[in-house]
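Note sheet for the following structure.
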Amino acid sequence: MATSVQTGKAKQLTLLGFFAITASMVMAVYEYPTFATSGFSLVFFLLLGGILWFIPVGLCAAEMATVDGWEEGGVFAWVSNTLGPRWGFAAISFGYLQIAIGFIPMLYFVLGALSYILKWPALNEDPITKTIAALIILWALALTQFGGTKYTARIAKVGFFAGILLPAFILIALAAIYLHSGAPVAIEMDSKTFFPDFSKVGTLVVFVAFILSYMGVEASATHVNEMSNPGRDYPLAMLLLMVAAICLSSVGGLSIAMVIPGNEINLSAGVMQTFTVLMSHVAPEIEWTVRVISALLLLGVLAEIASWIVGPSRGMYVTAQKNLLPAAFAKMNKNGVPVTLVISQLVITSIALIILTNTGGGNNMSFLIALALTVVIYLCAYFMLFIGYIVLVLKHPDLKRTFNIPGGKGVKLVVAIVGLLTSIMAFIVSFLPPDNIQGDSTDMYVELLVVSFLVVLALPFILYAVHDRKGKANTGVTLEPINSQNAPKGHFFLHPRARSPHYIVMNDKKH
């Protein structure tokens, strides 16, 4: 049976050090068009999600991650130890499954960029063309990862700087020049438009995109154990991350919102739309650079998708290690890639992609359903995280931990309940059709989302119920936790949701 090796970690991670290894999560360029559809109120949504959801998740996860014996294993360990192994298995499964669906909006963004580069609109508009192209890209990227992940983190680092950070900086700079020139602005930015119109429920649906942008912080919580002064530095690091996310996402989203009217924003290609308008206004003689920027964005998101293919499956591998999955899922190739888990995830992605792209028309509705489905699946894991934390506070107050949410039991419960209620609110509004989906499409939106969610929701519980867990998974594999001292180069440029939590050690070789 696979085993886990505990490695000593020097407690030398500072506030800025922790911020640096977590900061990659605040850049979400492919979500900017969705943010922009809410106009100036996107700032309100970012503040709401940051204060009422991101901070509670970060604080609750950090305390659970520092309980003696729970330092490794993440959500699986925390939920298993508070609610039981069935729920722990479900929680980590939802984290694995949401990645499978989360690939779809990212692939749509890639196709949007590629359609601009090749001047081939059908690639972003025709469902069949879109489906075939997305499947080819997905499986081609997967093939690059089956050979091992030795260079994945380095590729992600280059992709982050050249394909995400640089285009985002150019977008913001062009938008600033556009605004300074006195060009017409598509939105109003004042105290009235700061708040969304709460009388229109459809306007609140976009909140799910903002929640998605904050998801994944719990994956970095284990590094709290490496901090020299977690009680002081960790809450400050969370505040810094929230401020950085709000500032960058606000500027990025508003750069699109003030240039493209909300009802004209293409969620897959909105960034390229914006670059086209900005460049034609600021420097029409070099409008060809839009295709260069599109290529950078394309490479950035391709690198991101590639880096997400193996990491979550390695995280899920801990369940195969504990024989909560059939033995076939414990299979590793010679390069340390859990091939059955990876292929299973990509098969789910492929099936969902085919259904959503062709049933939803391959347009904004497909993008929105994929986005909402990703969020509601992941929220199921967060429900368990918050409930597990409440159980920890009420039933296990004496368990030793190195970080405590300051303020005592009452404050801890308030933080967890606020996070849980915000999760429930986001979950409910996810099933409401957005304002830009009208007529018969609203019924199709709800039906597709509900049916898809129920199918995915049932998978972990069915698998847990039918699998005989009495045997042992004889894998001959050792898991060595990754920390800030032994992490591979470029590891922390990956989004926390995409990082492998441990090395795979086989035949004395570390992968």
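Even glycines carry a Cβ here, placed using N, Cα and C.
Taken residue by residue with DSSP, Leu212 (mutagenesis position) is part of a helix. Residues near Leu212 (mutagenesis position) in space but far in sequence (CB under 8 A, at least 6 apart, same chain), listed by position: Glu31, Leu371, Thr374, Val375, Tyr378. Looking at Swiss-Prot, you'll find the mutagenesis Leu212 to Ala noted as follows: 70% decrease in substrate transport.
According to Swiss-Prot, the mutagenesis experiment Glu304 to Ala carries the following note: At least 90% decrease in substrate transport. Taken residue by residue with DSSP, Glu304 (mutagenesis position) is part of a helix.
In Swiss-Prot, a published mutagenesis experiment is listed as His491 to Ala, annotated Allows substrate transport at pH 6.5. The secondary structure of His491 (mutagenesis position), as reduced to three states from DSSP, is helical. Every protein chain shown contributes to the tally, and the Cβ of His491 (mutagenesis position) ends up with 21 other Cβ atoms within 10 Å.
Under the three-state DSSP scheme, Arg499 (mutagenesis position) falls in the coil class. For the mutagenesis experiment Arg499 to Ala, the note given by Swiss-Prot reads: Allows substrate transport at pH 6.5.
Note: Glu304 (mutagenesis position) has non-local neighbours Met106, Ala156, Gly159, Phe160, Gly163, Ile164, His495, Ala498, i.e. same-chain residues 6+ apart with C-beta under 8 A of its own C-beta.
The separation of Arg499 (mutagenesis position) from His491 (mutagenesis position), Cα to Cα, is 7 Å.
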